[in-house]
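Colleague: One structure, pasted below without further comment.
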Amino acid sequence: MLWLALGPFCAMENQVLVIRIKIPNSGAVDWTVHSGPQLLFRDVLDVIGQVLPEATTTAFEYEDEDGDRITVRSDEEMKAMLSYYYSTVMEQQVNGQLIEPLQIFPRACKPPGERNIHGLKVNTRAGPSQHTSPVVSDSLPSNSLKKSSAELRKILANGQMNEQDIRYRDTLGHGNGGTVYKAHHVPSGKILAVKVILLDITLELQKQIMSELEILYKCDSSYIIGFYGAFFVENRISICTEFMDGGSLDVYRKIPEHVLGRIAVAVVKGLTYLWSLKILHRDVKPSNMLVNTGGQVKLCDFGVSTQLVNSIAKTYVGTNAYMAPERISGEQYGIHSDVWSLGISFMELALGRFPYPQIQKNQGSLMPLQLLQCIVDEDSPVLPLGEFSEPFVHFITQCMRKQPKERPAPEELMGHPFIVQFNDGNSTVVSMWVCRALEERRSQQGPP
């Protein structure tokens with residue numbers, strides 16, 4: 001048992017902090033830090049890298065008062081962990097209890113053979129760590145671009161792949177600080193979607209990108225876009241994912257209900273999978289729903305996703321037009337806000353237009369909040385019953401309840417008659433619709 005003599009929270013600056021790094025099946029290593037409140041997330045990862053040199057650690061966890069594991073993968077979440085720990089220490093001191101070290105649990109990426117499910121390899125061209133002992137420098141920069149680049153290298157170092165293996169073809173779109181290309185991976189012959197991102201971007205965008213990588217490594221679902229890996233060259237990071245030849249749903253016109261129902265099943269299953277990991281998508285919209293000619297439907301672009309801490313969050317990110325009323329109002333939100341976005345997205349796909357006529361979406365930019373006030377003030381739009389089935393109308397109506405707690409929970413979504421009706425595994429319906437739509441698009445474009 002280890003004792004810490006900690007004074008009031010305001011005096012923590014001068015106190016010694018002991019962090020106990022738990023090693024799976026091998027005990028633990030204690031690390032003494034003399035300036036705990038100034039400790040950075042990057043510093044902890046560097047020391048974990050020395051304790052576990054064979055693993056690539058991208059995050060770590062600690063336990064809250066209920067014994068639940070909370071993930072730390074940024075300086076902001078690091079501060080939240082330290083604040084929680086110091087408040088616990090103060091309470092223990094008041095009660096005359098023994099003070100335990102701060103226990104953390106490294107979370108390493110899966111081994112390359114297990115993680116890289118699509119058979120590609122990755123090379124970030126990263127050099128070895130410059131730290132040789134578990135000592136933290138008090139002068140390390142907290143928000144430098146160099147540090148962010150090193151963090152990217154740390155996460156992505158898991159194989160052998162370079163830019164010379166990639167042949168870029170068409171531009172698929174823009175977003176989240178980068179451009180997405182259709183590309184050919186020469187050694188494997190695979191077609192990829194490659195998001196290329198310049199690093200001279202805002203720190204907030206860097207944080208979003210890091211979040212996306214973390215979630216892509218974690219996810220293993222047939223309803224989430226497949227992650228091949230990434231490579232780092234000069235001032236660019238390239239993220240390689242599965243290519244969906246049908247593209248995103250925002251480019252399609254009005255979708256028939258029998259097709260939309262089967263698409264909805266896949267999207268709900270994808271969201272339910274994320275929610276089971278305590279992850280909010282936060283940017284559910286048609287352009288982040290991809291289809292292919294095989295009839296598969298997958299969620300993509302987790303650039304604004306993050307671990308759901310204590311089942312609630314309070315930040316401003318995402319695409320305003322699809323935000324739930326509580327998000328537009330700046331209130332707390334959780335899973336039920338994703339449910340609203342699900343509802344308004346499928347209402348748009350069913351109608352072939354955005355459900356609020358007074359809102360003209362400006363593609364690629366966030367809208368002024370005053371233009372979205374109608375979503376907060378007005379009653380939710382309703383699908384016309386004469387044009388759509390009663391189960392579908394009810395599904396959308398429930399998802400778009402103004403009060404978050406009145407919207408369906410994940411298990412209620414999967415059990416809704418509309419979802420149950422189309423949960424038949426019939427991907428042929430979606431496949432035929434995608435192929436037909438692509439053929440119509442090609443015929444309208446004419447010969448090249």
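If you go along the chain as it appears here, the first residue is 1 and each next one adds 1.
Just so it is clear, glycine is given a Cβ too, placed from its N, Cα and C backbone atoms.
Sequence unchanged from the original; the noted substitutions are absent.
As annotated in Swiss-Prot:
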type	residues	note
ACT_SITE	Asp283	active site, proton acceptor
BINDING	Leu172, Gly173, His174, Gly175, Asn176, Gly177, Gly178, Thr179, Val180, Lys195	ATP binding site
DOMAIN	18-109	domain 'PB1'
DOMAIN	166-419	domain 'Protein kinase'
MUTAGEN	Arg20 to Ala	Loss of MAPK7 binding; when associated with A-21
MUTAGEN	Ile21 to Ala	Loss of MAPK7 binding; when associated with A-20
MUTAGEN	Glu65 to Ala	Loss of MAP3K2/MAP3K3 binding; when associated with A-64
MUTAGEN	Asp68 to Ala	Loss of MAP3K2/MAP3K3 binding; when associated with A-67
MUTAGEN	Ser311 to Asp	Dominant active form; when associated with D-315
Colleague: Please tell me which one of the recorded positions listed here (Glu65, His174, Asp283) sits closest to Arg20 (mutagenesis position), measuring Cα to Cα?
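Modeller: Sorting the recorded positions by distance from Arg20 (mutagenesis position), the top entry is Glu65.
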Colleague: Using Cα coordinates, what distance in whole Å links Asp68 (mutagenesis position) and Ile21 (mutagenesis position)?
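Modeller: The separation of the Cα atoms works out to 17 Å.
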Colleague: Indicate the candidate from Glu65, Asp283 with the smallest number of other Cβ atoms within 10 Å of its Cβ, considering only these recorded positions.
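Modeller: If we count Cβ atoms within 10 Å for the recorded positions Glu65, Asp283, the smallest count is at Glu65.
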Colleague: State the count of C-beta atoms found within 10 angstroms of the C-beta of Gly178 (ATP binding site), not counting that atom itself.
Modeller: 21
Colleague: Of the recorded positions Ile21, Glu65, Asp283, which one has its Cα closest to the Cα of Gly178 (ATP binding site)?
Modeller: Asp283
Colleague: At the level of the C-alpha atoms, what whole-angstrom distance separates Val180 (ATP binding site) and Ile21 (mutagenesis position)?
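Modeller: That separation, Cα to Cα, works out to 39 Å.
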Colleague: At the level of the C-alpha atoms, what whole-angstrom distance separates His174 (ATP binding site) and Glu65 (mutagenesis position)?
Modeller: 42
